[in-house]
Amino acid sequence: MNFYNIFVFVALILAITIGQSEAGWLKKIGKKIERVGQHTRDATIQGLGIAQQAANVAATARG
């Protein structure tokens with residue numbers, strides 16, 4: 001019974017310390033994923049603008 005209490009205590013301490021140290025690299029990965037999303041959004045908006053301009057040119061060329 002005493003071993004179980006010690007095991008739970010050690011596991012709890014490890015979980016707390018690992019949880020605090022893991023936040024650094026998880027935050028970096030999250031920022032990288034967020035940046036990829038922003039670049040994708042910006043490229044999509046730019047692509048839509050170019051497509052709209054091409055459609056306008058095509059409509060003008062047809063008369």
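Quick reminder: no glycine exception, Cβ is built from N, Cα and C everywhere.
The note that Swiss-Prot attaches to the natural variant Val8 to Ala is: In strain: M26. When secondary structure is read from DSSP and collapsed to three states, Val8 (variant position) falls in the helix class.
For the naturally occurring variant Ala11 to Pro, Swiss-Prot gives the following note: In strain: B226 and B316.
Other Cβ atoms within 10 Å of the Cβ of Leu14 (variant position) number 10 in total over all chains. In three-state terms derived from DSSP, Leu14 (variant position) belongs to a helical segment. Among the sequence features in Swiss-Prot, the natural variant Leu14 to Val is noted as follows: In strain: MJ3.
Swiss-Prot gives this note for the natural variant Gln20 to Glu: In strain: B316.
Quoted from Swiss-Prot, the note attached to the natural variant Asn56 to Asp states: In strain: MJ1. The Cβ of Asn56 (variant position) lies under 8 Å from the Cβ of no residue that sits 6+ residues away along the same chain.
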How big is the Cα-to-Cα gap, in Å, between Val8 (variant position) and Leu14 (variant position)? 10
